[in-house]
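A.B. asks: Please read through the structure below; I'll follow up with questions.
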Amino acid sequence: MAKVQVNNVVVLDNPSPFYNPFQFEITFECIEDLSEDLEWKIIYVGSAESEEYDQVLDSVLVGPVPAGRHMFVFQADAPNPGLIPDADAVGVTVVLITCTYRGQEFIRVGYYVNNEYTETELRENPPVKPDFSKLQRNILASNPRVTRFHINWEDNTEKLEDAESSNPNLQSLLSTDALPSASKGWSTSENSLNVMLESHMDCM
């Protein structure tokens, strides 16, 4: 049984300009004291074409963590535009929150992110070279995708077989029925969105 359950994630300052920091309010619960730190990361997917464009925006160690419910705000700087392919700067991508214990990832929360120009002229006639200062970031906060992995929480047991499952306790938070629609300015097709998110949610 997992010793840590993520109860809720709230996306703060959303939507916001591209260069604003990412901010997530994370609430989690430990069923018993943890002797080692939890490592949290925020990862920005720079391109659906290759993971080489993924950027770890920040990582933080939390712990040792006593049993009980805990909440903290995880903030990370915006991604480095120089590491994002021009073709992927505008449109839909993904941001991930991961947590590991003893070097083993046990939960991954993924959100769709839409980067678009707020000015009509720029939307209709986008510059060849993206102008990140004019982009607005909008995280689809209502529809995260959560994947959990079985890990070895103890020192004296063999490593468990890796597996993943949706967290039933977060069903209201994790509904994947609704995806971004073109009517809301999310122009990427549902199929390509699913492929992009699945590829990052299923890897360890």
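Just so it is clear, glycine is given a Cβ too, placed from its N, Cα and C backbone atoms.
As annotated in Swiss-Prot:
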MUTAGEN   ASP37 to Ala  Abrogates interaction with CHAF1B and HIRA
MUTAGEN   GLU49 to Ala  Loss of interaction with TLK2
MUTAGEN   ASP54 to Arg  Reduces interaction with histone H3
MUTAGEN   SER166 to Ala  Does not affect phosphorylation in response to DNA damage
MUTAGEN   SER175 to Ala  Does not affect phosphorylation in response to DNA damage
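I would like each feature placed in context: is it buried or exposed, what are its neighbours, and how far apart are things?
C.D. replies: DSSP gives ASP37 (mutagenesis position) a coil state; it is part of no helix or strand. The Cβ neighbour count for ASP37 (mutagenesis position), using a 10 Å radius over every protein chain in view, is 15.
Secondary structure from DSSP puts GLU49 (mutagenesis position) in coil. Note: GLU49 (mutagenesis position) has non-local neighbours PRO85, ASP88, i.e. same-chain residues 6+ apart with C-beta under 8 A of its own C-beta.
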A.B. asks: Rounded to an integer, what is the Cα-Cα distance in Å between ASP37 (mutagenesis position) and ASP54 (mutagenesis position)?
C.D. replies: 24
